[in-house]
Amino acid sequence: MRFQVIVAAATITMITSYIPGVASQSTSDGDDLFVPVSNFDPKSIFPEIKHPFEPMYANTENGKIVPTNSWISNLFYPSADNLAPTTPDPYTLRLLDGYGGNPGLTIRQPSAKVLGSYPPTNDVPYTDAGYMINSVVVDLRLTSSEWSDVVPDRQVTDWDHLSANLRLSTPQDSNSYIDFPIVRGMAYITANYNNLTPQFLSQHAIISVEADEKKSDDNTSTFSGRKFKITMNDDPTSTFIIYSLGDKPLELRKQDNSNLVASKPYTGVIRVAKLPAPEFETLLDASRAVWPTGGDISARSDDNNGASYTIKWKTNSNEAPLLTYAYAHHLTSIDDSNVKRTDMTLQSATKGPMTALVGNEWTLRETELSPVEWLPLQAAPNPTTINEIMTEINKDIASNYTQETAKEDNYFSGKGLQKFAMLALILNKSDQTQLRNPELAQIALDKLKAAFLPYLQNEQADPFRYDTLYKGIVAKAGLPTSMGGTDDLSAEFGHSYYSDHHYHQGYFVVTAAIIHHLDPTWNADRLKAWTEALIRDVNNANDGDEYFAAFRNWDWFAGHSWAGGIKPDGALDGRDQESVPESVNFYWGAKLWGLATGNTPLTKLASLQLAVTKRTTYEYFWMLDGNKNRPENIVRNKVIGIYFEQKTDYTTYFGRFLEYIHGIQQLPMTPELMEYIRTPEFVSQEWDEKLGAIAPTVQSPWAGVLYLNYAIINPAEAYPALRKVQMDDGQTRSYSLYLTATRPHFFRRSLLAALARHGSTRRPSLPSSGDDDKHEDGFLLRFRRLNPFNLKHRIY
């Protein structure tokens, strides 16, 4: 393949100041989305603690906050057998693992994945694609011959959102070290050796070495030059290229079938890249002298309901444009004016193929931001359902709020608060919803405020603490007993160790936004400070915020959030996320808070993140038929289950039933999720292939989740089901019926489908409760008149 290296015409982004990796200003002040939400000191609301689990390998002199939920977080801590990976992609890196030979930085670049089967479990049938992982193998390790009997010291000397600089150094010798700039999408592993003798180790047999200058007399054991092409005996066969960029050529000796060792100490840069195919060798040669050292990110809105984010890569040199690998979602949204696409690809760890791009600045655009705000796009339910919905709302509002919202943990309490907040919202927006009962609307809002007040005062069963070490808000329960906790690191789903913050905070932020929207005067100052502290903890865009880390949960390169926080034994499969909708719920909540407070940059930023989340969800988490990023048998699962950087697992953390695996991807059902994120195409495929057969048999609250999701494509069938089935603890019957009845063509869908399938005589599959005729005078009677054949129907 012919390839011409070009210098992209870069659009310069002015940066006045930044938190490493996050630019604070774009070219137009009015368009900038990285604007402070607040500078309020959270210690005036939340008692402060210093987190008990400190990073072991962070440079404490640079003043930076150690990231807790980042792709680089494993670098800061020890792990079991030193096997916790760092995944810049397309390479996976492990430090000081015990897989034989001198310790160093191990490179893994698997072209094939390991698929594992699961036996039949509960209502989940046998699958030959229960999980997908990468085998742990030393493809190539960068080390030093001086480290044969010592373990090098390690330190992360600098970091930003897109990179970390790792130093391995000889103990008691600060002048002998290797610096590794580890950067997202890096096409090469870069190692800056200082006064150490390079050594390259592989668990595979090295079957050939080609040097660009000369070989030894016997043509077998010693090689000299600035470029070495190494071929392994793995399957499929791998070829790596080693580039020596120092002042003098490098001389390597093949010590045995697995080791290449330099003849003397070396000072200079060595770069290593996997060669996917012979035709890409000239491309790697042309880009070898320019490497990434980090990056800045900015985001801006435009005038056409769109927004974009820009990654400006930092490099060691402007000698040539940078070569970087991009994920699938980058390729579908990137502005090609600043980059050159190539045909060179490598497999990522779990996101499918990555494609190499040439260019120092990436601008990625989202042109269709969600139009959803507080209510469904068609906010009024079908008029024939209003009386029944109001009857159910009366029942739900008459329930015991304290029992549902004052539980022992914040997660389930937050779910309860949000479900009651949705009722207060639709009653108090009666001009749009047509659900008119002013007295009941006031009761709903008053009861919601009373239930929310203990959280606002931080007097709930598990109060929050402000952590001065990692600069965040944590639950007390998982802290040591000396700090008032239980010593149970898993308490609150690991919230005290920074797991699931966007899930937990999302429910509270949505609730707070609704209260402030309906009554802007209620505890206004404290509510604003409290809510914005929770937002800043998860999604802080302020470059100068001294109280919170930047973008704790959000990953601008991956295009989605990470849930997993600090893991004392290491995150052995990398970062993870299970519930996409609960991450959506947080960003929707941030969007609503922006609307409620008139903070347009926050609203647009959250809208951009929702759009990027939607894009990446259908690339990596939820799989439409024909998805190219996964093996076909994984695609047939329709959802990943638990997604890790190094593994996908068709299960959940809390059990293995189909309704669990798929249902956790459907809650909480909100207008944002129903109207924008979950598409009819995907819901139809998932229902036909996975859920339609089991939904009528589910006798747990998951049935309520499944049928409310089904309402996206078939509200007329879902509505009577939702009258009967159990509800999830974050779901009310009245709001479920309301959402269902707001779906476009609520009744006409049924009639059209019936006429289209007039040859069938099969009734819709609905859960039975023995009272099918209970509402004969209401919905069922009208439904049967519209659908006289009692036909099964599904709308696509």
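A Cβ is built for glycine as well, from the same backbone N, Cα and C atoms used for every other residue.
Taken from Swiss-Prot, the feature domain 'GH81' covers 31-759.
One entry in Swiss-Prot concerns the mutagenesis experiment ASP500 to Asn. Its note says: Abolishes enzyme activity. DSSP assigns ASP500 (mutagenesis position) to coil, not to a helix or a strand.
Cβ-based neighbour count (10 Å, all protein chains) for ASP500 (mutagenesis position) stands at 24. Residues or ranges marked as active site in Swiss-Prot (evidence: a large-scale study or a structure entry): ASP500 (among others).
Of all Cβ atoms in the protein chains displayed, 24 besides its own lie within 10 Å of the Cβ of GLU578 (mutagenesis position). Annotated (1,3-beta-D-glucosyl)n binding site per Swiss-Prot: HIS504, ASP576, GLU578, GLU582, TYR660, in sequence order.
Here Swiss-Prot describes GLU578 to Gln as a published mutagenesis experiment; the accompanying note says: Abolishes enzyme activity.
One entry in Swiss-Prot concerns the mutagenesis experiment GLU582 to Gln. Its note says: Abolishes enzyme activity. Applying an 8 A CB threshold to same-chain residues 6+ apart, the list for GLU582 (mutagenesis position) reads HIS502, TYR503, GLY506, LEU667, PRO668.
Per Swiss-Prot, the feature active site maps to GLU582 (among others). Annotation note: GLU582 (mutagenesis position) sits in a helical segment as assigned by DSSP.
The DSSP secondary structure for LYS647 (mutagenesis position) is strand. Around LYS647 (mutagenesis position), taking its Cβ as the centre, 22 other Cβ atoms fall within 10 Å, counting all chains. Per Swiss-Prot, mutagenesis LYS647 to Ala is noted as: Decreases enzyme activity.
For the mutagenesis experiment ASP649 to Ala, the note given by Swiss-Prot reads: Decreases enzyme activity. Just so you know, the Cβ of ASP649 (mutagenesis position) picks up 22 other Cβ atoms within 10 Å once every protein chain is counted.
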Separation of alpha carbons, LYS647 (mutagenesis position) and ASP576 ((1,3-beta-D-glucosyl)n binding site) (Å): 9
Where TYR660 ((1,3-beta-D-glucosyl)n binding site) falls in three-state DSSP terms: helix
Shortest C-alpha distance to LYS647 (mutagenesis position) - which of the recorded positions HIS504, GLU578, TYR660: GLU578
HIS504 ((1,3-beta-D-glucosyl)n binding site) to ASP649 (mutagenesis position) - Cα separation in whole Å: 23
Sequence-distant neighbours of TYR660 ((1,3-beta-D-glucosyl)n binding site) in its chain (C-beta under 8 A, six or more apart): THR652, PHE654, TRP702
Whole-number Å value for how far GLU578 (mutagenesis position) lies from ASP500 (mutagenesis position) (Cα to Cα): 10
For the domain 'GH81' (31-759), mean pLDDT (0 to 100): 96
HIS504, ASP576 as binding-site residues, winner by CB count within 10 A: HIS504
Cα-Cα distance linking GLU578 (mutagenesis position) and ASP649 (mutagenesis position), given in Å to the nearest integer: 10
